[in-house]
Amino acid sequence: MAENKHPDKPLKVLEQLGKEVLTEYLEKLVQSNVLKLKEEDKQKFNNAERSDKRWVFVDAMKKKHSKVGEMLLQTFFSVDPGSHHGEANLEMEEPEESLNTLKLCSPEEFTRLCREKTQEIYPIKEANGRTRKALIICNTEFKHLSLRYGANFDIIGMKGLLEDLGYDVVVKEELTAEGMESEMKDFAALSEHQTSDSTFLVLMSHGTLHGICGTMHSEKTPDVLQYDTIYQIFNNCHCPGLRDKPKVIIVQACRGGNSGEMWIRESSKPQLCRGVDLPRNMEADAVKLSHVEKDFIAFYSTTPHHLSYRDKTGGSYFITRLISCFRKHACSCHLFDIFLKVQQSFEKASIHSQMPTIDRATLTRYFYLFPGN
């Protein structure tokens, strides 16, 4: 019989039916104007592919910050974080409190570390007089590329973390490569850097091996801000206000199209695996430029040539774990150790794995954030 040759999968059928019912319900809510969405959000919802409408609705409700919106999202969208439509199936093991509570460094620990490691750590300015600034650039919507669902969670999370660490955060969204470069130059020229002790630059978008994509990017007409350009904008020649101060660059973006996992045998013999020729650093150039480019450290969400993954209803795995590690360990660990803990959280490989990567590190001392001081 036909039904024996093609047995139904009842759970799959029920899941699909549930999605259809939910989408129809959301369409009625939007059409009846019960939730009073902005006109641009309505248009975005109506123009979206049917399979994407639920995620467009989530983003629109997140902007409202209303009690009704919160109840709707909690009721309909509380699902397993590892099952989101082609996104990475990575285990989110960190407890919720670690994402919301920043552990503070006690005055005694602050005094001890400053006394014992005076020559080894970057000096921290007094909280009352310093003017720390941070810049977040996030591209979510693109003319030719897919929408980055869940990116709003990354903005909210990183902004909250940096504010808790004492930074005044500037957020810019939906920029072309030229627009990103212009915003960075304006940020680098801020007078507040003179009385600051450090800065954070957070870049979140689609990406390529050598740069971060602007909103107009396509294969035919690239719109990419080269990573080299960022270093040039903030180096000691062009940004004297941050000279000899830590400049931390966080990048959430793909750096190629390969997945980050491979299969190996449980054996001590060398394994054959897919490889690529990475560009070689030129030692002479590094020495020549060391006095110009110094006190940087970049932390990328993945290795060169590989993908980076994002949960449509919770944000990117990299940013989520980064925030968690900062909130738990910034009270006692310097920056490099915090980054190492983020990498360790990705150490167990799974399908669609990624490995965050520290790059272009020219810090000459340990950078402690000393939250609470």
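For all residues, glycine too, the Cβ spot is worked out from N, Cα and C.
Look at Swiss-Prot and you will find H206 (among others) tagged as active site. For H206 (active site), the same-chain residues lying six or more positions away in sequence with a CB closer than 8 A to its CB are N139, F142, L145, S146, R148, I212, C213, H217, A253, C254.
The DSSP secondary structure for C254 (mutagenesis position) is coil. Taken from Swiss-Prot, the feature active site applies to C254 (among others), supported by similarity to another entry.
Residues or ranges marked as domain 'CARD' in Swiss-Prot (evidence: sequence analysis): 1-91.
Swiss-Prot lists K53 to E among its mutagenesis entries, and the accompanying note reads: Complete loss of LPS-binding, LPS-induced oligomerization, and LPS-induced pyroptosis; when associated with E-54 and A-55. The number of other CB atoms found within 10 A of the CB of K53 (mutagenesis position), across every protein chain shown, is 21.
Listed in Swiss-Prot as a mutagenesis experiment, W55 to A is described as follows: Complete loss of LPS-binding, LPS-induced oligomerization, and LPS-induced pyroptosis; when associated with E-54 and A-55. Taking all protein chains in view, 19 other C-beta atoms sit within 10 angstroms of the C-beta of W55 (mutagenesis position).
According to Swiss-Prot, the experimentally introduced change K62 to E is described as follows: Severely attenuated LPS-binding, LPS-induced oligomerization and activation, and LPS-induced pyroptosis; when associated with E-63 and E-64.
Swiss-Prot documents K63 to E as a published mutagenesis change and attaches the note Severely attenuated LPS-binding, LPS-induced oligomerization and activation, and LPS-induced pyroptosis; when associated with E-62 and E-64.
In Swiss-Prot, the entry for mutagenesis K64 to E states: Severely attenuated LPS-binding, LPS-induced oligomerization and activation, and LPS-induced pyroptosis; when associated with E-62 and E-63. The structure shown retains the original residue.
Under its mutagenesis annotations, Swiss-Prot gives C254 to G the following note: No cell death.
In Swiss-Prot, a published mutagenesis experiment is listed as D285 to N, annotated Impaired NLRP6 inflammasome-dependent activation and release of IL1B and IL18.
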When a 10 Å sphere is centred on the Cβ of C254 (mutagenesis position), how many other Cβ atoms does it contain?
23
